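Q: Copied straight from Swiss-Prot:
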type    : residues                                                     : note
BINDING : Gln11, Glu69, Ser138, Gly142, Thr143, Gly144, Asn204, Asn226 : GTP binding site
BINDING : Glu69                                                        : Mg(2+) binding site
MUTAGEN : Arg262 to Cys                                                : Brain from homozygous mice shows defects in the guidance of commissural axons and nerves, without evidence of cortical cells migration defects
Amino acid sequence: MREIVHIQAGQCGNQIGAKFWEVISDEHGIDPSGNYVGDSDLQLERISVYYNEASSHKYVPRAILVDLEPGTMDSVRSGAFGHLFRPDNFIFGQSGAGNNWAKGHYTEGAELVDSVLDVVRKECENCDCLQGFQLTHSLGGGTGSGMGTLLISKVREEYPDRIMNTFSVVPSPKVSDTVVEPYNATLSIHQLVENTDETYCIDNEALYDICFRTLKLATPTYGDLNHLVSATMSGVTTSLRFPGQLNADLRKLAVNMVPFPRLHFFMPGFAPLTARGSQQYRALTVPELTQQMFDAKNMMAACDPRHGRYLTVATVFRGRMSMKEVDEQMLAIQSKNSSYFVEWIPNNVKVAVCDIPPRGLKMSSTFIGNSTAIQELFKRISEQFTAMFRRKAFLHWYTGEGMDEMEFTEAESNMNDLVSEYQQYQDATAEEEGEMYEDDDEESEAQGPK
């Protein structure tokens, strides 16, 4: 079966990772000690994608937990599903990265990385036919961003033909832990552009707004934010974990979603978003789900899709519903809002339907959009980065770990290039294709709309 190896790095990565395993274990009928207690064959049909069946008929997650300090991992271990994980797969240092990307990427993280790769190798040898890796991490701290991107490039070196997929939590000034987040995020994005195949941008700012505006929570906690993340991650991975009509594996998803290799940053969304207690009073209809799912307020990245255009979209509907109705609704959305979909990729919206809804809901839908509006997120980080970098504020923490200012300049310009690439395809139309070749220089010709 096509297995996926899951890696979680740093405090944020371990917290959303642990929540992800709680949610999907529940969906697959696996109790905290790894025994199957479910009631449907569908739960077991593709269980081997994320779980390894041990000799004692216990199911063990194909998960590797990494951090540069023991704190978060201790709380995962003592949490509800802490005994599910393989004890050898907890790998941690003692020193911490101190929210410093350079420590995670070059000094502290580099010392720990070989022992992580040993465990990665062992997990991959347990697989019949590995399809790829998924990493959960944040871009604002030191370990998830610095060591996370180091792991990506090391794993990529060793498994160059496997898909690399990340769930990356992007920092926001509204929910800020550290003042150097823009530095860490820019240095990380510089790596993600080159080394991953698919990156889901999960934006704390958007999560906060959802909790505050839609769920009416006065003081959202990280627990509330992670609850949204785990719902989204569960939805995004549905077609990998359950048999469905559009049977996606990571590679098929990439083929459908990524028109140009650098533009692989997705905006996830989820519906229904209702406060936790108020769901049961009325069932949602397919039109309502479709409407909600395309709404800017439901996006997990703080970008307004109406400010850009969709290159590609994938959606997953869960629950018992009519395929015909789903197709009709999706077509209706596209024809009503045709200006928001680029016309030079026909049929750029793909729909999967899975019969098993998430716990507590009759139906739900998950949205994955590759929209040019994601440039707003990169612009936001870039502006904050430039404000500090112009004054060389806090740079000594990074140069002290052996980094060079040059690396910052490169990361900054790579991110700005990414923004202008998104802009280029936002403006591109099917007609002007011929003209673009004549007046552009060779470089953009190589990347121009084919």
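Keep in mind that glycine also has a Cβ here, set from the backbone N, Cα and C atoms.
Every position carries its original residue.
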Q: Report, in whole Å, the straight Cα-to-Cα distance of Arg262 (mutagenesis position) from Ser138 (GTP binding site).
A: 20
Q: Determine the Cβ neighbour count for Gln11 (GTP binding site): the number of other Cβ atoms within 10 Å of its Cβ.
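A: The Cβ of Gln11 (GTP binding site) has 26 Cβ neighbours within 10 Å.
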Q: Around the C-beta of Arg262 (mutagenesis position), how many further C-beta atoms are within 10 angstroms, looking at every protein chain?
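A: Arg262 (mutagenesis position): 15 neighbouring Cβ atoms within 10 Å.
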Q: Looking only at C-alpha atoms, tell me how far Asn204 (GTP binding site) is from Arg262 (mutagenesis position), rounded to the nearest Å.
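A: Rounded to a whole number, the Cα-Cα distance is 23 Å.
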Q: What whole-number Å value do you get for the CA-CA distance of Gln11 (GTP binding site) and Arg262 (mutagenesis position)?
A: 27
Q: If I restrict to non-local contacts, at least six residues apart, and a C-beta distance under 8 angstroms, what lies near Glu69 (GTP binding site) in its own chain?
A: Phe92, Gly93, Gln94, Ser95, Gly96, Ala97, Thr143
Q: Please report the DSSP secondary structure of Ser138 (GTP binding site), reduced to three states.
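A: The three-state answer is strand.
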Q: Measure the Cβ-based neighbour count of Gly142 (GTP binding site), defined as the other Cβ atoms within 10 Å of its Cβ.
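A: For Gly142 (GTP binding site), the count of other Cβ atoms within 10 Å is 29.
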